[in-house]
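Asker: Please see the structure below; I have some questions.
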Amino acid sequence: MEDFQASEETAFVVDEVSNIVKEAIESAIGGNAYQHSKVNQWTTNVVEQTLSQLTKLGKPFKYIVTCVIMQKNGAGLHTASSCFWDSSTDGSCTVRWENKTMYCIVSAFGLSI
């Protein structure tokens, strides 16, 4: 049991990170409708809140967080990422959030140090 707890303390736990990202999105965007003039502010708030909460976990990681907000207008979006890392310690998580007027896609990467 101690081995599991020790690895849990230094592991990238996707559910934990996903919840942090969702809370940051809800806090920054909440029930707002898409407004082009606010997108820069919203994306900045989402990534900064996410990074702040991730660092508060006190885990030995360097974090990378990206955020894309796009208006719902029928346009498509295709993205991809690739990482060369140690899959036993490093990890990533992508959260797609939406409301009636926009999509918000956040990716968080944790690199063990």
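A Cβ is built for glycine as well, from the same backbone N, Cα and C atoms used for every other residue.
For the mutagenesis experiment Thr94 to Glu, the note given by Swiss-Prot reads: Impairs interaction with dynein intermediate chain (DYNC1I1 or DYNC1I2). According to Swiss-Prot, the experimentally introduced change Thr94 to Ala is described as follows: No effect on interaction with dynein intermediate chain (DYNC1I1 or DYNC1I2).
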Asker: Give me the long-range Cβ neighbours of Thr94 (mutagenesis position): same chain, 6+ apart, Cβ under 8 Å, in sequence order.
Answerer: Ile105, Val106, Ser107, Ala108
Asker: In DSSP terms, helix, strand or coil for Thr94 (mutagenesis position)?
Answerer: strand
